[in-house]
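Student: I have a structure here, written as structure tokens, and I will follow up with some questions on it.
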Amino acid sequence: MYSFVSEETGTLIVNSVLLFLAFVVFLLVTLAILTALRLCAYCCNIVNVSLVKPSFYVYSRVKNLNSSRVPDLLV
């Protein structure tokens, strides 16, 4: 059977294609990890805004109200 390219050239082409595919897979995996981290940060921000900040506001508000009432109780 006749070959259009030599064995060395064919091996070089195949290795180049496989290296390119490995690079593309690496980029996709990296992109997926970065997207997951961004989603995690977004969800943490939602938890912070919806749970932590209101809880801290209520805590500090009650603490201020209680600290202003303490002298009245001592009198």
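Cβ from N, Cα, C; glycine included.
From Swiss-Prot, here are the annotated features:
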MUTAGEN   Pro71 to Leu  Complete loss of interaction with host PARD3 and MLLT4. Partial loss of interaction with host ZO1
VARIANT   Thr9 to Ile  In strain: Omicron/BA.1, Omicron/BA.2, Omicron/BA.2.12.1, Omicron/BA.2.75, Omicron/BA.4, Omicron/BA.5, Omicron/BQ.1.1, Omicron/XBB.1.5
VARIANT   Thr11 to Ala  In strain: Omicron/XBB.1.5, Omicron/EG.5.1
VARIANT   Pro71 to Leu  In strain: Beta/B.1.351
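How buried are the listed features, and what sits near them?
Tutor: All chains included, 11 other C-beta atoms sit within 10 angstroms of the C-beta of Thr9 (variant position). DSSP assigns Thr9 (variant position) to a helix.
Long-range Cβ proximity for Thr11 (variant position), meaning a same-chain Cβ under 8 A and a gap of 6 or more residues, is found for none.
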